[in-house]
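Copied over from Swiss-Prot, here are the features:
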- Gly155, Gly156, Ala157, Gly158, Val159, Gly160, Lys161, Thr162: ATP binding site (BINDING)
- Val363 to Ile: In strain: CCUG 17874 / NCTC 11638 (VARIANT)
Amino acid sequence: MKAMEGKIIQVLGPVVDVEFESYLPAIFEALDINFEVNGVQKSLVLEVAAHLGGNRVRAIAMDMTEGLVRNQVIKARGKMIEVPVGEEVLGRIFNVVGESIDNLEPLKPSLTWPIHRKAPSFEQQSTKTEMFETGIKVIDLLAPYSKGGKVGLFGGAGVGKTVIIMELIHNVAYKHNGYSVFAGVGERTREGNDLYFEMKEGGVLDKVALCYGQMNEPPGARNRIAFTGLTMAEYFRDEKGLDVLMFIDNIFRYAQSGAEMSALLGRIPSAVGYQPTLAGEMGKLQERIASTKNGSITSVQAVYVPADDLTDPAPASVFAHLDATTVLNRKIAEKGIYPAVDPLDSTSRILSPQMIGEKHYEVATGIQQVLQKYKDLQDIIAILGLDELSEEDKKTVERARKIEKFLSQPFFVAEVFTGSPGKYVTLQETLEGFGGILEGKYDHIPENAFYMVGSIQEVLEKAKNMKNS
């Protein structure tokens, strides 16, 4: 047996124990095995997770382990799992070990990077807070993202998480000329498939790299896929000096797969059955998502909240890292207002006069106050009707309804379905529009003119057309 070869001594589902004669592979080192199942040649990559003593290691498989038997020869790679990086990954789908899985010509990468890397040091990190303009009115106004920040995207099934993700990818590609990386962490294969074809239709595929480790895969693949995607994003930040957008769908599944791996490795669980290292594992991933003096990685992470319990250790460990939250609300979607972002529930760390300026802060808080007052008046309106309100309250209700409508916006990626052309609204236009509504400049314009438009100029044109017709 060659020095770097070992043999399998035990297979426990996705966990494989291997014994080496003289060589001891390091933690996180990759192991390779080629074997045959029912006449089909298969290759499997494993990652060393623990040293058991006496040249024995316990490794986590990155794919199914059926067909493995004891005494099979397994080879240490002498390095970690490495994945392709660079512009050649754009428009392609990869699995956790960096193989293309989109049935196109297999990629022969000219450059690969290991998936486990150090987070940027304090000296490398950029400390200035800069707003990241998305072109989506409700986000830029009420819960702005910061460059290199982390955003939690909360929402149930079918309220439009994917559409917002696609619109952000589109806007980053066309307005900031940047790239995006999408990591599908333990989500449905069907959703991954839909996303690929929707991106193809929406024309954003050539600006994004997709990495999928879906629900049906072993915990090792579901956990490490987040690092695969992050490594691709880090290349664009560190080597190309770009501002990259990184999507993780779903960050809860990263914690969940970590809990499965932890149990398989025989570690004693902590609260609610999660791994004892939950906070550390979450930090290891999140700390790599940062702004450096070269470029930035801004991440949008979809967060599934099990049983709507925000105190569950997994979502709670994510909250500690988030700079902004974008909450999608089904009630808003039912009104036909898209994006269905809840203007009162969504938050941002940078929504303060020091960070975004006095004007933006005043307009944003003014809008929230009007919407909150409208929410408080809902019960009175339901019981007594609008006529019983004071003149001032009637004005508040009118303005709030206009604001609600004006928070809707036609998306570029939804053009195919809605037929209305998408709109990118600059922050300047957003502030001008909402500031004008608060000042009462547009009290004479019917509220329907505010629905599904971009800037306030379009509202005025729409109102003019409505009047003429």
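Including glycine, each Cβ sits where the backbone N, Cα and C put it.
Remember, it's a predicted structure, so these values are computed and weren't measured experimentally.
Features recorded in Swiss-Prot, as mapped to the structure shown.
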residue : record           : Cβ within 10 Å
Gly155  : ATP binding site : 23
Gly156  : ATP binding site : 13
Ala157  : ATP binding site : 8
Gly158  : ATP binding site : 10
Val159  : ATP binding site : 22
Gly160  : ATP binding site : 21
Lys161  : ATP binding site : 24
Thr162  : ATP binding site : 20
Val363  : variant position : 22
Residues close to ATP site centre defined by Gly155, Gly156, Ala157, Gly158, Val159, Gly160, Lys161, Thr162, Cβ within 8 Å: Leu328, Ala333
Pairwise Cα distance for Gly156 (ATP binding site)/Val363 (variant position) [Å, integer]: 29
Cα-to-Cα gap, Gly158 (ATP binding site) vs Val363 (variant position), nearest whole Å: 31
Integer Å distance between the CA atoms belonging to Lys161 (ATP binding site) and Val363 (variant position): 26
